[in-house]
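Asks: Okay, so Swiss-Prot annotates it like this:
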- Asp189: active site (ACT_SITE)
- Asp333: active site (ACT_SITE)
- Asp236, Asp238: substrate binding site (BINDING)
- 572-647: domain 'PilZ' (DOMAIN)
- Asp188 to Pro: Loss of activity (MUTAGEN)
- Asp188 to Asn: Decrease in activity (MUTAGEN)
- Asp189 to Tyr: Loss of activity (MUTAGEN)
- Asp236 to Tyr: Loss of activity (MUTAGEN)
- Arg370 to Gln: Decrease in activity (MUTAGEN)
Amino acid sequence: MPEVRSSTQSESGMSQWMGKILSIRGAGLIIGVFGLCALIAATSVTLPPEQQLIVAFVCVVIFFIVGHKPSRRSQIFLEVLSGLVSLRYLTWRLTETLSFDTWLQGLLGTMLLVAELYALMMLFLSYFQTIAPLHRAPLPLPPNPDEWPTVDIFVPTYNEELSIVRLTVLGSLGIDWPPEKVRVHILDDGRRPEFAAFAAECGANYIARPTNEHAKAGNLNYAIGHTDGDYILIFDCDHVPTRAFLQLTMGWMVEDPKIALMQTPHHFYSPDPFQRNLSAGYRTPPEGNLFYGVVQDGNDFWDATFFCGSCAILRRTAIEQIGGFATQTVTEDAHTALKMQRLGWSTAYLRIPLAGGLATERLILHIGQRVRWARGMLQIFRIDNPLFGRGLSWGQRLCYLSAMTSFLFAVPRVIFLSSPLAFLFFGQNIIAASPLALLAYAIPHMFHAVGTASKINKGWRYSFWSEVYETTMALFLVRVTIVTLLSPSRGKFNVTDKGGLLEKGYFDLGAVYPNIILGLIMFGGLARGVYELSFGHLDQIAERAYLLNSAWAMLSLIIILAAIAVGRETQQKRNSHRIPATIPVEVANADGSIIVTGVTEDLSMGGAAVKMSWPAKLSGPTPVYIRTVLDGEELILPARIIRAGNGRGIFIWTIDNLQQEFSVIRLVFGRADAWVDWGNYKADRPLLSLMDMVLSVKGLFRSSGDIVHRSSPTKPSAGNALSDDTNNPSRKERVLKGTVKMVSLLALLTFASSAQAASAPRAVAAKAPAHQPEASDLPPLPALLPATSGAAQAGSGDAGADGPGSPTGQPLAADSADALVENAENTSDTATVHNYTLKDLGAAGSITMRGLAPLQGIEFGIPSDQLVTSARLVLSGSMSPNLRPETNSVTMTLNEQYIGTLRPDPAHPTFGPMSFEINPIFFVSGNRLNFNFASGSKGCSDITNDTLWATISQNSQLQITTIALPPRRLLSRLPQPFYDKNVRQHVTVPMVLAQTYDPQILKSAGILASWFGKQTDFLGVTFPVSSTIPQSGNAILIGVADELPTSFGRPQVNGPAVLELPNPSDANATILVVTGRDRDEVITASKGIAFASAPLPTDSHMDVAPVDIAPRKPNDAPSFIAMDHPVRFGDLVTASKLQGTGFTSGVLSVPFRIPPDLYTWRNRPYKMQVRFRSPAGEAKDVEKSRLDVGINEVYLHSYPLRETHGLIGAVLQGVGLARPASGMQVHDLDVPPWTVFGQDQLNFYFDAMPLARGICQSGAANNAFHLGLDPDSTIDFSRAHHIAQMPNLAYMATVGFPFTTYADLSQTAVVLPEHPNAATVGAYLDLMGFMGAATWYPVAGVDIVSADHVSDVADRNLLVISTLATSGEIAPLLSRSSYEVADGHLRTVSHASALDNAIKAVDDPLTAFRDRDSKPQDVDTPLTGGVGAMIEAESPLTAGRTVLALLSSDGAGLNNLLQMLGERKKQANIQGDLVVAHGEDLSSYRTSPVYTIGTLPLWLWPDWYMHNRPVRVLLVGLLGCILIVSVLARALARHAARRFKQLEDERRKS
């Protein structure tokens, strides 16, 4: 057997080392799996658009580099690379762009997504089919013709003209094969006598069956029963074979007995409608070349060659085994091949055109043929799906699946074309992405898909022409697709007419009217977009959206116009098509003398064009003979020369008999090399191809004289071209004309309304409010504020405009103000005067009241051990000059008790200071000071009038005089007297410790400090430390009983004990004593307070029993929100905190804490369910009123107070299929991860509007208006994982992370100097208080060690507190940071090396580019004079552990650092790995190496590793591509070798 080679076999091998690795058993599988995992990892990670552009750019560069040198391996690489880019696009589409706000948007967006999924599926299936074309070569036949098999040649016909069929029959009779072993049969389903006569004349067999059931398949099956050849060769009646057909194809059938089918290409020597009708069509490959030049050759590699109904040899045994040709569908050919392959038969494809046929002459016929193909393939898909059933390999299943699903293109194509109209007409944004994101993801996907297809298809199909082909047929196929999928038995076989003539060109409306309608609609959408871009007042987002969708519409319109241009049928008067051919000929006279020699230019059944020089002037048609030699056989053909000149002669044949006709057919069609140039088109160049498509549109706009009114062609009729899918043409014309009129009218109305809208004002300015006095303390009320006591809703009390006694307050003169100060100074020692501004009491700023927000208030507390003896409210501010004293006022109340009334003076808008005396009996522990604004006449107020307002300055004062009450020393009152929850201010708790500062005593003190931190929470607490009892005030004394100060009397205890005793120096002060007989008992006593499971006794003494404390789990701090299930708002705050009153009820806040190391896959948002009930009553406009939702001062969403279902919902409610809108609304809301950090607060602002603005309404209606959230509203963090990149001091500033991962700090040790001073110990206690406030849990697990014993806690996180005098001891602990402390200075000691910087720049090029001009910040700061530094770095003792160092030369610096941690405003500035605090100034730095703490599931590591790292995505993705290509190329080569080896084995057996 001769050697059979494929391009796969000839491909150059892998490099030597890769070849050796792959040759190891199992190595290919391992490398392939690793490469696939890398590829999946790279495709699963999305990047911000600007980073994705880097990936896109590099992939494009790689595409050009690899594609520059074509080879099999480079093609495979480009396909895998395209898969990588497309899968990244798909991941981005599925995870980033599916955000729909309306049902219409969701429907349209889902339709587009499904269309894209279909397109991607077809892209990958096409790559699979064409990854390794087999390029099968002919095999020689046995040398002895006696061994050649017998062949029956079938030429089925139904209604075609004899002039067409006779060419095929005569050509078949001329095939080189032993005459006794071949028989030509005319299968005439038309049962026409002239065909029978022709068969008898030429020597062919004539077969006509009595009935026509099952169309072509039935005809063939009938002929099988009347013939007996070993093989069956089938030609459609217009396919004229070459003489070498059997000799080139039969070798494979003889050599391999498993081959049931040998298919060859269908080549058409006449142009198809696209080539003929489009201006650039003549230089464009025929539509079918892609299938026969690329796809079928690729199918052959997978043993999945399809039977195409003609130009194919079939083994009779195989056909009979399946019961004949398939008749269940209208595409008997593909279904027949599928049936044979299910039984184990193989199929083969020889990519050599051995027959030529006629293409469809007119577009309407072409569409009709494709309709039949689509119906048939979809019928097979439904009734004999290749994915199911037995007998097929996965390669065969996928190839057949690709062929069948390719005919589903109609619906996706229409969706792609019309999608921009969703925004241009309806304002529905169906892809939730910015134009930059689309540029970064979608354009590379399309570039690689087009570019790779161009490399694969070469000159077989030009880029962008598939879009024209599909668009031309899409709207016709939509109905066919849907009907066939739903009812696969519908439809019948339709014969495609061939050989018609067109006397004159015309515009075929019946073939393009759907696209004309679509084009008009698209033009209307484009016009709308251009109009809005030109004249609309658009913001940046809307402008980009219009620009993007207009560009999309423009591209769609160009494709549609190109498809419409195909409908301009060109004139076709030639009976015979010219075929280019270069054949030496001699022109002779009748006597045989040679007149001239020449070479043919083209041939046809009508004549020939010959390059020659005619020796004399031609006076008229002259009879001649043209003589040539073909394959050793001389042909002499009679002709007449009718024109000669310019080196060219035109001849027509003068055929008188069948033999002469046979000779002409042999010359024109029968040459073995007749069609070898069928694929000689220039290689595809996508940009030139796009230009050709655009130029083809120009054909639509030729001069009107070229447009001929619709007329029927001479022959044939298109009566059955579309069967049941084509209506009466005249009706189509009427529909088209009516549609054009309707679209034109709509366009006119749209333009008129748009113009009217453009000429009208876009907005009406609201009436300007009355001028307010300029004052820095009068800011406007924000729409959404964080929850503060100053912005909280006031109480429901509503004092009248004129209260009892009607005290209106008196202006406070300057001497009166001085008297207040003097009075405060002369107060007796037992009384204390407190002066608070409203800002001190918690007001966020000046208090402004309007009609919609008439009631504002402030909450404040009075210590429970103090008694108010007198009070005075001193107010200043301003009131609108539009207010009238007889109807308008501001009334003040304290705890709903009347204080006084402010009346406006229109001539003097500002007022104050004005003094109001307050009865001290009004005061309680928790107080509310309310300001109630009356904005109208008595009993009626215009609450919507923005010109009516009143403002109370934040500098107004409340002066309170108090006296101390006798102390009550009861442990049950703890944390009083040290902290009173009603007094919302920073707390100071003195600590008295033995000067030796024993670690166990310090641990006990730390437990108590953290407990106080829990009690004070965000207010903060400071612990001044001393070794002596203070002379006055309260304090906590901690120590072993025998070591307590002698001045205290050293109380006798029998174990751990807690006592409250009077201060020896201050009878009104209390000393809390925490003691025991030894240090362990002191710790137990501290735990007795911190972990008390029951209320402490109402006594001053308590003996403490040992406390059992369960080990803590990670992230289970009581202050942290649960993360394993949705958490109710009602579990975070009381129900009263979720309620508000009035049209503007203020901000409702839901605070919570959460670990800051949260991470979600691809930054998926957390889920929140907001539930609220729409208020009852008719005084509120609930459709215009809304609820604004935010988190940490970041706006999230707004919801109207009325639940709406839209138009469809209203219809469903009307027919009883949906429930009416209820009062309770439930909304699901996404919370972006970047808005969440340790200390968080949800904000809800009800902005209610009255039903009728500007109308006098009852003033009581406002305050009786109740709004609120349902406590069953939830927020869910269960999708979060814990991992973080360190160092990051921002985590420490919010909730003490990473130390508070365990609430009791059991994984933390505090490193103090060997002999700490009081300032250092105080800093330690303040820090423990901060930790307790962060976790609401005492730090019972923390250890205290010195630097010399730090190795004992090497596996823990370390908190280092040190002064400069002891900084040398802790220097080794900061060895992994970039800083050192020396000579009282903090300095930078190391920067990243040049190599490190290069690696960082490659890893994150965008950041490196942005920071290209910045230099590393060198730190050289003296840590003296109150300057403190906080440094965070990885522990040198254990990887993944953290060291946090607080350093300063004195206590003031340490105290400054800790105060900074407790201030919310400064926390935002704490970040990086170093913070330096100097007074109010704070500086952050980031220099130290990063490290990672936490764990993730395996599937999340790619996202974590490559998130925001485009270079890593590229490296991992390209590594995956290289590995997969290496394995795939080797596997494909071995697969091809196995196919040919099987053939050789079969031959040896035979």
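Start at 1 and count along the chain as shown; that gives each residue its number.
Every residue, even glycine, has its Cβ placed from backbone N, Cα and C.
Original residues only.
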Asks: Using a 10 Å cut-off, grab the number of neighbouring Cβ atoms around the Cβ of Asp188 (mutagenesis position), all chains included.
Replies: 25
Asks: Going by C-alpha distance, which of the recorded positions Asp188, Asp189, Asp238, Asp333 is nearest to Arg370 (mutagenesis position)?
Replies: Asp333
Asks: So if I draw a 10 Å sphere around the Cβ of Asp238 (substrate binding site), how many other Cβ atoms end up inside it?
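Replies: By my count, 24.
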Asks: Give the number of CB atoms, excluding that of Asp236 (mutagenesis position) itself, located within 10 Å of its CB.
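Replies: Neighbour count, Cβ to Cβ under the 10 Å cut-off: 24.
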Asks: Count, for each of the recorded positions Asp189, Asp333, the other C-beta atoms lying within 10 angstroms of its own C-beta, and report the residue with the smallest count.
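Replies: Ranked by other Cβ atoms within 10 Å, the recorded positions Asp189, Asp333 bottom out at Asp189.
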Asks: Fill in the CA-CA distance, Asp238 (substrate binding site) to Asp189 (mutagenesis position), as an integer in Å.
Replies: 15
Asks: Between the Cα atoms of Asp333 (active site) and Asp236 (mutagenesis position), find the distance and write it as a whole number of Å.
Replies: 12
Asks: Per DSSP, how many helix, strand and coil residues does the domain 'PilZ' (572-647) have?
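Replies: Across the domain 'PilZ' (572-647), the residues distribute as 0 helix, 45 strand, 31 coil.
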Asks: Would you mind checking how many other C-beta atoms are within 10 angstroms of the C-beta on Arg370 (mutagenesis position)?
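Replies: Around the Cβ of Arg370 (mutagenesis position), 23 other Cβ atoms lie within 10 Å.
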Asks: Going by DSSP, is Asp333 (active site) sitting in a helix, a strand, or coil?
Replies: helix
Asks: How many Å separate the Cα atoms of Asp188 (mutagenesis position) and Asp236 (mutagenesis position)?
Replies: 12
Asks: Work out the three-state DSSP category of Asp189 (mutagenesis position).
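Replies: In three-state terms, Asp189 (mutagenesis position) counts as coil.
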Asks: To the nearest Å, how far is the Cα of Asp236 (mutagenesis position) from the Cα of Asp189 (mutagenesis position)?
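Replies: Here the two Cα atoms lie 13 Å apart.
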Asks: Need one number: mean pLDDT over the domain 'PilZ' (572-647).
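Replies: Average per-residue pLDDT within the domain 'PilZ' (572-647): 89.
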